[in-house]
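Q: What Swiss-Prot notes for the published mutagenesis of Cys53 to Arg is this: Abolishes microtubule binding, increased activity in vitro. Quoting Swiss-Prot on the mutagenesis of Ser143 to Ala: Abolishes phosphorylation by PAK4, self aggregation in the cytoplasm. Increases activity; when associated with A-896. The feature domain 'DH' is assigned by Swiss-Prot to 235-432. Under its mutagenesis annotations, Swiss-Prot gives Tyr394 to Ala the following note: Reduces phosphorylation level, normal microtubule localization and activity. If you look up Swiss-Prot, you'll see 472-571 marked as domain 'PH', on the strength of sequence analysis. According to Swiss-Prot, the mutagenesis experiment Thr679 to Ala carries the annotation: Reduces phosphorylation level. According to Swiss-Prot, the mutagenesis experiment Ser886 to Asp carries this note: Increases activity. Abolishes nucleotide exchange activity; when associated with D-960. Under its mutagenesis entries, Swiss-Prot includes Ser886 to Ala with the note: Normal activity. Record note (Swiss-Prot) on the mutagenesis of Ser896 to Ala: Abolishes phosphorylation by PAK4, self aggregation in the cytoplasm. Increases activity; when associated with A-143. Recorded in Swiss-Prot as a mutagenesis result, Ser960 to Ala carries the remark: Normal activity. Quoted from Swiss-Prot, the note on mutagenesis experiment Ser960 to Asp is: Increases activity. Abolishes nucleotide exchange activity; when associated with D-886.
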Amino acid sequence: MSRIESLTRARIDRSRELASKTREKEKMKEAKDARYTNGHLFTTISVSGMTMCYACNKSITAKEALICPTCNVTIHNRCKDTLANCTKVKQKQQKAALLKNNTALQSVSLRSKTTIRERPSSAIYPSDSFRQSLLGSRRGRSSLSLAKSVSTTNIAGHFNDESPLGLRRILSQSTDSLNMRNRTLSVESLIDEAEVIYSELMSDFEMDEKDFAADSWSLAVDSSFLQQHKKEVMKQQDVIYELIQTELHHVRTLKIMTRLFRTGMLEELHLEPGVVQGLFPCVDELSDIHTRFLSQLLERRRQALCPGSTRNFVIHRLGDLLISQFSGPSAEQMCKTYSEFCSRHSKALKLYKELYARDKRFQQFIRKVTRPAVLKRHGVQECILLVTQRITKYPLLISRILQHSHGIEEERQDLTTALGLVKELLSNVDEGIYQLEKGARLQEIYNRMDPRAQTPVPGKGPFGREELLRRKLIHDGCLLWKTATGRFKDVLVLLMTDVLVFLQEKDQKYIFPTLDKPSVVSLQNLIVRDIANQEKGMFLISAAPPEMYEVHTASRDDRSTWIRVIQQSVRTCPSREDFPLIETEDEAYLRRIKMELQQKDRALVELLREKVGLFAEMTHFQAEEDGGSGMALPTLPRGLFRSESLESPRGERLLQDAIREVEGLKDLLVGPGVELLLTPREPALPLEPDSGGNTSPGVTANGEARTFNGSIELCRADSDSSQRDRNGNQLRSPQEEALQRLVNLYGLLHGLQAAVAQQDTLMEARFPEGPERREKLCRANSRDGEAGRAGAAPVAPEKQATELALLQRQHALLQEELRRCRRLGEERATEAGSLEARLRESEQARALLEREAEEARRQLAALGQTEPLPAEAPWARRPVDPRRRSLPAGDALYLSFNPPQPSRGTDRLDLPVTTRSVHRNFEDRERQELGSPEERLQDSSDPDTGSEEEGSSRLSPPHSPRDFTRMQDIPEETESRDGEAVASES
């Protein structure tokens, strides 16, 4: 029985093992079948975050990534059922079916007596009607899209394995041709549509693109024309050709961004305008700037074309165009637009990648637009990068043009000036990018701050997050702040215009740390020092309030950077008069008004500059109409209306230049020997008729008559227009000289008007700050005039009149300041008089108290003579006069009087009576009159006084300390009534 049981038990165990193995095999098979979907053999892999799913075009994480090693398709785990059949497996199945079909056909031909051609087609292929019913109409097939292609397995899946092989082959060939035809038509339609859009886009520059299709100028012109020029000219023209060609390509890139991408996103995809603006910031402004510049370059090329040729040209002058492009309003507009575009470059690329990853329609649009070969290298990312890099190409091109320019010195000077302007523009763009990035960072920090976060500033009030937006962010970073307990706190330090701000992150929001030291440190007189024994630590020593902060950086280089930027900010820190630490609402309102005034001044200066330019054009046009053809346009003095710069002309210098121009114009019109007798107070002089009956307003030194309109002199000078100087250069004609001086005079007078307007605004803005500030301002404004007078020649009468007017203006300002000082002195005198009156009242009260004290002493002496009191009696030390306890003593009243201290910055008040001397005299007098306590006790031992007091009130000494304490607690009114009774009895 034991053997049977053991065999049975072994059989049962073996059956269990076989069952478990079978279950494991089934599970493995199910897992394998689960991965084997539509011919794909998927395996799990680990991918990066930027890998896209082939089915849904979304990013794949590491946990749900599957890959088919046969066709190299990477998809989500959830997208494997939506994927089409594996292409490699499909090709293998088609090959196997084709080979099997061929072998079957061969076997059939061997068994049959007739050939395949002789047999009916129905023996191998189905009938046409059956084929038509299976395949469906062509109209239904044409509706199939490229994305949803039909597979052979789906169509032939209704037939069993016994179906004819020819039928399956026909179905496979028909569906493959259908998919291929639809795919070809779709791609061709997309390419045609994109090419049509691009051709319409570049229709404006079609001829120009043909002219600049060659790689260089040497290949664009004729060979015979090329051989006529030297090697340096060829190199120069090659660089100029490259400048125009690259500018044309840049304009094409901007047109693609505006008309192709942006218009399509707005009209076809219906994206939000804010999203599209984030992708292409400032493209309209950039397109206008470079289109205008390209038009000027192409016009210069057309002017340089050789007669009878459309290809051969040599451009000799280009510096004037470059100067006009990279200076003035054009340079300011370029600086502003490129700064904004480049600062938002990274955000635009990030936004584009997000849209491309999550929006399938956006992907299809980008693929459709970039189908043509021309646009394959001009995607959205490539266009943004090309626009960013364009401004850096100008210095290289201009320097190469300057390197190969020899012969025309004026052209070299213009090119040198243009190169300097371009480099200055690049530095301004870099600074603008830095400021915009820091502004965006400051706005980000402001948005993350707790709205209720405030920190107290000693003597200033609470410092809130609104104060951050008033300032500019210079540098920021995370540091370690060592507290008084020796612990380190992670803080975000903001280096701003005039302060250092410490912030701490709490619950994903920034707050001011609540530590033992203020969180806002002023940069005024701030000292920064590195810690000697540590590579990452530094001390920040503040003057107001006196505190020392110990902070640590992440590395030694970071510490050096922090020390450098803090020291630079301390040197450029504004004063508290110009930039208060905490601004109230009234101060903010006044600051906004001042800013508006400055904007109005700038607008006025710009209008005056345009007015002077229009006047120059008008005078030039009138001179050409009068017969002065070929006359050059008068030039305006550069920098005339740049009143905000340090090198700007002051009002006095402008006035002197205007007077000098008037003198030159007078010498040109009436001759150097004529003195103008007209004065500002005499508008005109009577004209004296000469012998011929003509009037002559002026007479020369030798008595020769001249006219003021200059017709005689100018006509005479026109006949001698071929005059030359000592170097043989052609001199300007008197008419051109008069025109130039007239334009200069007009511009100088309007520049003087602009300078006076700005100076008045500045003076009114600085008026509440006191006379010292205004005196410094007036001194700074007149510094240029004083420097000009120091090295000037003897002053002319007109200049003396000008100086007299300026002195009168200054005298009026001084008189106004004197009246203000007098009013202030009167106010202070009134205040001193009130203080003297209060002092006299206190002296009178003191004298009254002294008289009362003297009377009380006499009464006490009289009482002491009547009835002496024992010296050890406690009530003998009671004050003599009860009223003295209810009234303030003279010295206490005097010491309690605190006169108001003079305010800071004002003069001290010299009072006629010295407090210390009066107090000292009063103490000496009281000491002499009252004497020592022993003398007072001796004086009080008068038997008469004691008898009177005994007869009136019959007081007895206390029998215990409790009675003595109770006697001391007698109210003041009772004591005063007793004192009055005693006084009445006495």
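Cβ coordinates are placed from backbone N, Cα and C, and glycine is handled just like the others.
Small disclaimer: the values here were computed from a predicted structure and weren't measured.
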Q: Give, as a single whole number between 0 and 100, the mean pLDDT over the domain 'PH' (472-571).
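A: Reported value for the domain 'PH' (472-571) is a mean pLDDT of 91.
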Q: Distance check, please: Cα of Cys53 (mutagenesis position) against Cα of Tyr394 (mutagenesis position), rounded to an integer number of angstrom.
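A: So the Cα of Tyr394 (mutagenesis position) lies 43 Å away from that of Cys53 (mutagenesis position).
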Q: Per DSSP, what is the helix/strand/coil residue tally across the domain 'PH' (472-571)?
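A: Breakdown, helix to coil: 16 helix, 49 strand, 35 coil.
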Q: What same-chain residues, at least 6 away in sequence, bring their CB to under 8 Å of the CB of Tyr394 (mutagenesis position)?
A: Phe326, Val422
Q: Look up Tyr394 (mutagenesis position) in the DSSP assignment and report helix, strand or coil.
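A: For Tyr394 (mutagenesis position) - judged by DSSP and reduced to three states - the answer is helix.
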Q: DSSP three-state call for Cys53 (mutagenesis position): helix, strand or coil?
A: coil
Q: Including all protein chains displayed, how many Cβ atoms other than that of Cys53 (mutagenesis position) lie within 10 Å of its Cβ?
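A: Counting Cβ neighbours of Cys53 (mutagenesis position) within 10 Å gives 21.
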